[in-house]
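Reading through the structure tokens given below for one structure.
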Amino acid sequence: AFCNLRRCELSCRSLGLLGKCIGEECKCVPY
């Protein structure tokens, strides 16, 4: 599976975090 940055950003934003694609993984990181 490949990381969809848009979807990653949206799901992380609901947690108050910033979404980043690291390789094929979505990571939620603090701003």
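Even glycines carry a Cβ here, placed using N, Cα and C.
Per Swiss-Prot, the features are:
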type	residues	note
MUTAGEN	Arg6 to Ala	Small decrease in cytotoxicity towards Jurkat cells. In r-R6A-R7A; 1.74-fold decrease in cytotoxicity towards Jurkat cells; when associated with A-7
MUTAGEN	Arg7 to Ala	In r-R6A-R7A; 1.74-fold decrease in cytotoxicity towards Jurkat cells; when associated with A-6. In GS-R7A; 2-fold decrease in cytotoxicity towards Jurkat cells; when associated with 1-G--A-1
MUTAGEN	Arg13 to Ala	1.45-fold decrease in cell death of Jurkat cells
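Comparing Cβ neighbour counts within 10 Å across the mutagenesis positions Arg6, Arg13, the minimum falls on Arg6. Listed in sequence order, the residues of the same chain lying 6 or more apart from Arg7 (mutagenesis position) and placing their CB within less than 8 Å of its CB are Cys26. The separation of Arg6 (mutagenesis position) from Arg13 (mutagenesis position), Cα to Cα, is 10 Å.
DSSP assigns Arg7 (mutagenesis position) to a helix in the three-state reduction.
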